[in-house]
Amino acid sequence: MSDAGHTGVNQLGGVFVNGRPLPDATRQRIVDLAHKGCRPCDISRLLQVSNGCVSKILCRYYESGTIRPRAIGGSKPRVATSDVVEKIEDYKRDQPSIFAWEIRDKLLADNICNNETIPSVSSINRVLRNLAAKKEQVTMQTELYDRIRIVDNFPYNSSWYGQWPIPMNGAVGLNPFVPAPLIEPKTEGEFEKDEDQKPPTEPEDDAAARMRLKRKLQRNRTSFTQVQIESLEKEFERTHYPDVFARERLAQKIQLPEARIQVWFSNRRAKWRREEKMRNKRSSGTMDSSLSNGTPTPTPGSVTGSNMTNPIGSPASTPNRFPSNNSANLPTTNFVPQTSQMYAGLSQPAMDPYSFGIANGFSMAPYPQVTDFQPHHMFQGRSPYDFPYPRMPTNGHGFQQSMSPATTAVGDIPTLSSGMSLPVSAVLNSIDPSLTHSQMHELSDLTQEHYWRPQ
C-alpha cells in the first residue's frame, strides 16, 4: 500500500494509485476477513480501503467467485449475443413463468455460457422486455390486418364501395383468421412447480459456501424490548449525540452492542428532525390562518403603542375645549398650537389660542358646542391661497381695534354662531408686549391674512 508513486490518500489514510486496481493481496485479505465474520465497515477501517471498494469486491466475489478486477477502459464485451438471446427466447417459450435467475442457471447448466460470459440478471430481464415488446407489436399489427379484412368482406349497399376496382383481400393477401387456442387451467402440481422459487442446488461446493456466507452476513432487523426502548429514549432526552462513554455505559445496561445503539440514535435523530419539521409547518399554518381571519398576533410594541398614542382626529384623544351652553366663560387649557413653522420669528404663547381673551380680561357670550374643531385644521396652509377659510372682511364687523382691551364689552364681540372677532391689539399685547411699532404693523397684516375663524 505504501507505494512511492501513489497519487492520493483516501478518507481512511490509505494510499491509492489512479487507474490501477486494488492489489490482489489486499483483495484476498478482504475476502478472508469477510469469511471470519467481519463487517464491511470494520474491514474498511482495518485495511484503510474505502467502504465502496470493499462492498464492490465482496459483491463481485459473491456473484462470480472471483476477486480479479475486470478490464479497465473501453466498453465491456457484449455477453447477450444472438445465440444467447435465441436460447433465452426458447426458455421463455417453453416455460412462460420462468425467472431470470433460472434462465441464468440454465445457460450455465447447458454450457451455453461460462462464468466469464454469462449475462447478468438485469441483462436477461432486458432481453425479456425487448422480446415482449416485439411480440406485442406483432400482435397489434395482426389485429389491424384482421379488422381490415373483415371490413373489406362486409356487404356494403353503397355504389361507391361497389365501384372499387381492386378488392382489399387480393391486395393484402392475408391468411384466413384462425382463433387462438383456449388456455387450459393448470393442475395443482403445475402450480406447486411454478410457486417453487428456490434456486436449484449448485453442484459446486464453493458456490454453496458463498451463498451461505452471504446469508450469514445479511443480518435481520434488531428488535428492542420495552425496557431497552425506555432507556434509549431517556438517554435521547438527555442528549441527541451521546459520546462513546455514554454508549458503552448504555450497552452494558441494556445488553446491546454499541453499534446497534449508534444506529438507533442516528435513526431517532432523523425521526426527531421530521417531527420538528411538521411542528414548524403546523405553527406557520396556524399563523397564516389567523392573519387571513383578520386577527393578527399582537406584539408587545403594538400593544404599548396603542395604549400610549391615539390618532389626532379621534374624539377620545381630544379634550372638549368648548363648554355647554349653560356655562358663560371659556375654560383655559395648556394646549400650545404648532405654529413655530408658520411664525418662526415670534415667541409662542403658552396658552390656548381661543383662551387668550380671558387672560386679557375678555368675556364671551355663550355659544353652541363644537365637537369636531381642532386647532391643527387651521394651520394647514402657509399662504392665504392654501387656506380653506375666507379672507378677513375689511368692514367694521370683523376685528374691532380698541386702545383699552381690558374693558371690552360682550356686545362688541359677535358669538361663534356668526364668527369670532377679537381686537388685534389685544392679540399683539398678549403675544409679546415688547414688540416695536413696525413689527406690530407686520403682525397686524399677517393676522389679516390668517385670521382664526371657524365656519
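Backbone N, Cα and C define each Cβ position, glycine as well.
In Swiss-Prot, a mutagenesis experiment is listed as Gly13 to Gln, annotated with the note In k143; embryonic lethality in a few mutants. Anterior and posterior defects in gonadal distal tip cell (DTC) migration. No defect in head morphogenesis.
According to Swiss-Prot, the experimentally introduced change Gly19 to Arg is described as follows: In sy281; defects in head morphogenesis, resulting from defects in the embryonic migration or determination of head hypodermal cells. Male tail spicule defects. Reduces expression of hlh-17 and ptr-10 in both dorsal and ventral CEPsh glia.
Gly52 (mutagenesis position) carries a helical DSSP state (H, G or I). Same-chain residues at least 6 positions away in sequence with a Cβ under 8 Å from that of Gly52 (mutagenesis position) are not found in this chain. For the mutagenesis of Gly52 to Arg, Swiss-Prot gives this note: In wz25; abnormal BAG sensory neuron fate and inappropriate expression of the transcription factor ets-5 in non-BAG cells. The structure shown keeps the original residue.
In Swiss-Prot, the entry for mutagenesis Gly52 to Glu states: In mw105; defects in gonadal distal tip cell migration in larval development. About 50% of individuals have reduced expression of the integrin alpha pat-2. Hermaphrodites express integrin alpha ina-1 abnormally, beyond the egg-laying stage. The structure shown retains the original residue.
Quoting Swiss-Prot on the mutagenesis of Ser75 to Leu: In k109; embryonic or larval lethality in a few mutants. Male tail spicule defects. Almost abolishes expression of hlh-17 and ptr-10 in dorsal CEPsh glia, whereas nearly half of animals express both these genes in ventral CEPsh glia. No defect in head morphogenesis.
In sequence order, Ile88, Tyr91, Lys92, Ile124 make up the list of same-chain residues 6 or more apart from Ile103 (mutagenesis position) whose Cβ falls under 8 Å from its Cβ. Among the sequence features in Swiss-Prot, the mutagenesis site Ile103 to Asn is noted as follows: In sy66; lethality at embryonic or larval stages. The few surviving adults have defects in head morphogenesis, resulting from defects in the embryonic migration or determination of head hypodermal cells. Male tail spicule defects. Defects in male specific postembryonic blast cell (B cell) fate specification.
Cβ-based neighbour count (10 Å, all protein chains) for Ser120 (mutagenesis position) stands at 13. Among the sequence features in Swiss-Prot, the mutagenesis site Ser120 to Asn is noted as follows: In ns157; defects in AWC, AFD and ADF axon guidance. Shorter CEP dendrites. Almost abolishes expression of hlh-17 and ptr-10 in dorsal CEPsh glia, whereas nearly half of animals express both these genes in ventral CEPsh glia.
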Per DSSP, three-state class assigned to Ile103 (mutagenesis position): helix
